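To start, the structure itself, in structure tokens.
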Amino acid sequence: MTAQQHLSRRRMLGMAAFGAAALAGGTTIAAPRAAAAAKSAADNGGYVPAVVIGTGYGAAVSALRLGEAGVQTLMLEMGQLWNQPGPDGNIFCGMLNPDKRSSWFKNRTEAPLGSFLWLDVVNRNIDPYAGVLDRVNYDQMSVYVGRGVGGGSLVNGGMAVEPKRSYFEEILPRVDSSEMYDRYFPRANSMLRVNHIDTKWFEDTEWYKFARVSREQAGKAGLGTVFVPNVYDFGYMQREAAGEVPKSALATEVIYGNNHGKQSLDKTYLAAALGTGKVTIQTLHQVKTIRQTKDGGYALTVEQKDTDGKLLATKEISCRYLFLGAGSLGSTELLVRARDTGTLPNLNSEVGAGWGPNGNIMTARANHMWNPTGAHQSSIPALGIDAWDNSDSSVFAEIAPMPAGLETWVSLYLAITKNPQRGTFVYDAATDRAKLNWTRDQNAPAVNAAKALFDRINKANGTIYRYDLFGTQLKAFADDFCYHPLGGCVLGKATDDYGRVAGYKNLYVTDGSLIPGSVGVNPFVTITALAERNVERIIKQDVTAS
């Protein structure tokens, strides 16, 4: 049997495990042949050789490769497994009529586009629930993160972009870029099932009129665009358009989850991890504290809650190998808390530092009445404006959809800029949380870069900005939230060059907190590839060698 056949078989076994978990209605997910000890530790507390905190990109890579190496591994996920339909027959709700499934314990949705014509017509009152999208609000920056098995892969737009090699070498100079671009990026893209849109279909379909309009307008300003690969199955999307399958991307689904079409991590890495028979996932379990045990291992205090937020149990789970894959916010907070409360006192001062929003700035332009963008829009982006030249004004701008179900004449963009400003997480004893030290002024370089680009497009086309989409005030640039949190445990500073946390043995960071605040494109492919690189070395040198 070939390696690819082994992987396909593991995926099938893993998908069966997810299906069985849905039928059982429990929080423990494992293949039938998974070790009883791991299941017991998941249910009751106890010891398991390896624990991975989180189920996002870096966590999923680590769990799969540990499972393949024969290491019994427990993944702890604070969100739920999203595979049980709600009253409407769908697992996820759409963007236009969100309900409690949309949001992580909110009384009201907090969509990135919060208004239209300055009217509060976008967000809805909802019941607090363990929903799929969280907006974590700090003093002057908010961050969108996914909650559930699969993490951010459940709620992102799926744009699978590799960074410019020159910029990758600038931000991570101690990582061998040849290895990354020759081995680990291809491995990540293959596992993530990255695919490309049929360009002929793109040119003909009504669903991407919005992107073609933005491309034409960028061209008038002398700017080029590039097609962007995705983990959403473009072949499935074409069948959606033909009326052959249920719609998802063509039914305004994305930020609150896709019911069809998207190859999120539960269908790729995590399914393969479960299929090894060595990996167990425990949902609705949040790690609160980490301490080192006398034998050099780690003990975790873990809270189990239900989907209404009720505390059901507090457990202690111990392990020899601990991988933090809870994302830039989650992993950083756990380590900042551990350092500053004294449970891991040897963590260095770099823990919490080097955080950035990947230069994220959202903006929109008002088109002329004779230049409509289309009432029918795919929710999955397919084009980007590539104005990244490694200068301080570099921009890669995702041409974003605005699938409102009616004509808006709006061109929407998520600009990724080269903002050098960085924030720092510090421990707040009063709330027992990590507080982000970041000011709106620190986003001025990002706003200036985005403004320079879109001023150029507006001038070439005789258009203006939309000022009514980001709240009740006049505002053309949304600089107070981001989709791409990066940093907090930067590679080579808080850790060694492979994610080993400085000051401790067998403690690793494996997610976006390793990347120093910026990567110049949508970051999940880089996070995945970097995790592949790091865990390969860790398993060889730290796990199998011992």
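For all residues, glycine too, the Cβ spot is worked out from N, Cα and C.
E398 (mutagenesis position) falls within a strand when secondary structure is assigned with DSSP. Residues within less than 8 Å, Cβ to Cβ, of E398 (mutagenesis position) and separated from it by at least 6 positions along the same chain comprise G157, M159, V228, P381, G384, Y413, L414, A415, I416, N522. Annotated active site, proton acceptor per Swiss-Prot: E398 (among others), in sequence order.
Taken from Swiss-Prot, the feature active site, proton acceptor applies to H484 (among others), supported by a curator's inference. The Cβ of H484 (mutagenesis position) lies under 8 Å from the Cβ of P357, N358, N360, I416, G512, V519, N522, P523, each of which sits 6+ residues away along the same chain.
Look at Swiss-Prot and you will find Y57, G58, E77, G152, N156, G157, M159, V287, G512, F524 tagged as FAD binding site, backed by experimental evidence. Annotation note: M159 (FAD binding site) sits in a strand segment as assigned by DSSP.
In Swiss-Prot, a mutagenesis experiment is listed as E398 to Q, annotated with the note Mutant does not catalyze isomerization (>10000-fold reduced), and oxidation activity is 30-fold lower than wild type.
Here Swiss-Prot notes a mutagenesis experiment, H484 to K, with the remark: Mutant is inactive in both oxidation (>100000-fold reduced) and isomerization assays (>10000-fold reduced).
DSSP assigns H484 (mutagenesis position) to coil in the three-state reduction, placing it in neither a helix nor a strand. Record note (Swiss-Prot), mutagenesis H484 to D or E: Mutants do not catalyze oxidation (>100000-fold reduced), but do catalyze isomerization, 10000 times slower than wild type. The unchanged residue is displayed.
Annotation of the published mutagenesis H484 to Q in Swiss-Prot: Mutant activity is 120-fold lower than wild type for oxidation, and the same as wild type for isomerization; the original residue is retained in the structure shown.
While the structure shown retains the original residue, Swiss-Prot records the mutagenesis experiment H484 to N with this note: Mutant activity is 4400-fold lower than wild type for oxidation, and is 30-fold lower than wild type for isomerization.
Spatially close to Y57 (FAD binding site) yet at least six residues away along the chain are G151, G152, S153, L265, Y269, G325, D511, G512, F524, I527, T528, A531, judged by Cβ distances under 8 angstroms. Residues within less than 8 Å, Cβ to Cβ, of N156 (FAD binding site) and separated from it by at least 6 positions along the same chain comprise G146, Y483, N522, F524. For the FAD site, whose binding residues are given in the record as Y57, G58, E77, G152, N156, G157, M159, V287, G512, F524, the maximum C-alpha distance rounds to 30 Å. Around the Cβ of E77 (FAD binding site), a 10 Å sphere holds 29 further Cβ atoms from the protein chains shown. M159 (FAD binding site): 24 other CB atoms within 10 A of its CB, across all protein chains. There are 31 other Cβ atoms within 10 Å of the Cβ belonging to G512 (FAD binding site).
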